[in-house]
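Quick look at what Swiss-Prot lists:
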type: MUTAGEN; residues: His43 to Ala; note: Lack of CPDase activity
type: ACT_SITE; residues: His43; note: active site, proton donor
type: MUTAGEN; residues: Thr45 to Ala; note: Lack of CPDase activity
type: MUTAGEN; residues: Phe48 to Ala; note: Decreases CPDase activity
type: MUTAGEN; residues: His125 to Ala; note: Lack of CPDase activity
type: ACT_SITE; residues: His125; note: active site, proton acceptor
type: MUTAGEN; residues: Thr127 to Ala; note: Does not affect CPDase activity
Amino acid sequence: MSEPQRLFFAIDLPAEIREQIIHWRATHFPPEAGRPVAADNLHLTLAFLGEVSAEKEKALSLLAGRIRQPGFTLTLDDAGQWLRSRVVWLGMRQPPRGLIQLANMLRSQAARSGCFQSNRPFHPHITLLRDASEAVTIPPPGFNWSYAVTEFTLYASSFARGRTRYTPLKRWALTQ
């Protein structure tokens, strides 16, 4: 029997937007601001599942495959910091309804399948920096990245040789 894996559902960023965000982050945040999230690990988490058995992963994948949700456009136009969790994030002022619906469906399915789900409201974001123990200056509004979201992904998270790696396991297309 295989070992449980640490899993989550997420939305990827297109490579060109990921590169622009990395450049923007390097321009606006000094190295001491926090530990930058690796470019390949930038994503928007929809539902964190925790440690999941192969059997539960299969069941969650079947449920995810039944979702019929239209695609939507994400506009990343907001940033902030959560001091308690020591995170600097990039997000959106007005999350699209489709994003909220997709996250709610996945979180609800996860909870019904026995995966703990936080009772805190969903705050869609992309983590830019971790271990940001001091308050940082957030760049003024004016940045804006938009892209069409056409799929979501199930990821496995692993830690080896001092690095976190997110491996895509399966993708599902959103309807047109």
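Using N, Cα and C of the backbone, Cβ positions are placed for all residues, glycine too.
In sequence order, Phe8, Gln117, Ser118 make up the list of same-chain residues 6 or more apart from Phe48 (mutagenesis position) whose Cβ falls under 8 Å from its Cβ. Across the fold, the C-alpha of Thr127 (mutagenesis position) and the C-alpha of His43 (mutagenesis position) stand 8 Å from each other.
When Cβ atoms from all protein chains are considered, those within 10 Å of His43 (mutagenesis position) total 20, not counting its own. Within 10 Å of the C-beta of His125 (mutagenesis position) we count 20 further C-beta atoms, all protein chains included. Comparing His43 (mutagenesis position) with His125 (mutagenesis position), their Cα atoms are 8 Å apart once rounded.
Fewest Cβ neighbours within 10 Å among the mutagenesis positions Thr45, Thr127: this applies to Thr45. Rounded to a whole number, the C-alpha distance linking Thr45 (mutagenesis position) with His125 (mutagenesis position) is 7 angstrom.
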